[in-house]
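Reading through the structure tokens given below for one structure.
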Amino acid sequence: MNPADSDHPQLPNIKIHHPPSPRHSHHHHSSSTPSSAATPTPTAGARRKIGVAVDLSEESSFAVRWAVDHYIRPGDAVVLLHVSPTSVLFGADWGPLPLKTQIEDPNAQPQPSQEDFDAFTSTKVADLAKPLKELGFPYKIHIVKDHDMRERLCLEIERLGLSAVIMGSRGFGAEKKRGSDGKLGSVSDYCVHHCVCPVVVVRYPDDRDGPVPIVTVKSGGDDDGDVVAASASAHHEHIKDE
């Protein structure tokens, strides 16, 4: 599928950055850090910039739809933020692909190239953006690469100046139970306690929860009380900002 098709955003709205991994304090900004304000973007001039962190999963798709239905308001702009790991190729459809597979099994199918994975990632994130496009919300797609997904996500959220960030998860710690380091779960837990802006975690409803999603809201930050008012139909868990 071509991300440039009419059902997807134009390619200039999709940027995959390959910057060196920042190993510095959240309060230190390097002059070499690329600026999202260098050129006009679809989010310029928005009253609020709402981030939705996505990992190409069904949970992320649900989080985007929830944000459209319950959180995003006229005048807002949305940034779909994806951090792609550098050490392992990971995709919702491909699954984790350790680099040692071909060494262990010479008969294994050739692994996708980095270019293939970049194209796959851009297409999948563009698919996630469809609800935003359908309702006319301005948005852009921001993709970066780093081996430390949790820290990089928090750094990008701060650098982009987001008013709030929404992400999907089946529950904190779900990632650890599955033994994967690529999906939101403990990532969302880390963001709840380290991001500089309010964080809303929408847990994909399962058989235990019933049809109503569980929404976890990080306390702190000034976000006009939007979370409580907008998602009154969902069960809430509140976490104090440490």
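From the backbone N, Cα and C atoms, a Cβ is placed for every residue, glycine too.
Unsubstituted: the structure retains its original residues.
Straight from Swiss-Prot, the features:
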- Pro19, Val83, 168-178, 186-188: ATP binding site (BINDING)
- Ser21 to Ala or Asp: Impaired phosphorylation by MAPK3 and MAPK6 (MUTAGEN)
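Secondary structure at Val187 (ATP binding site), as computed by DSSP, is helix.
Annotation note: Gly168 (ATP binding site) sits in a strand segment as assigned by DSSP.
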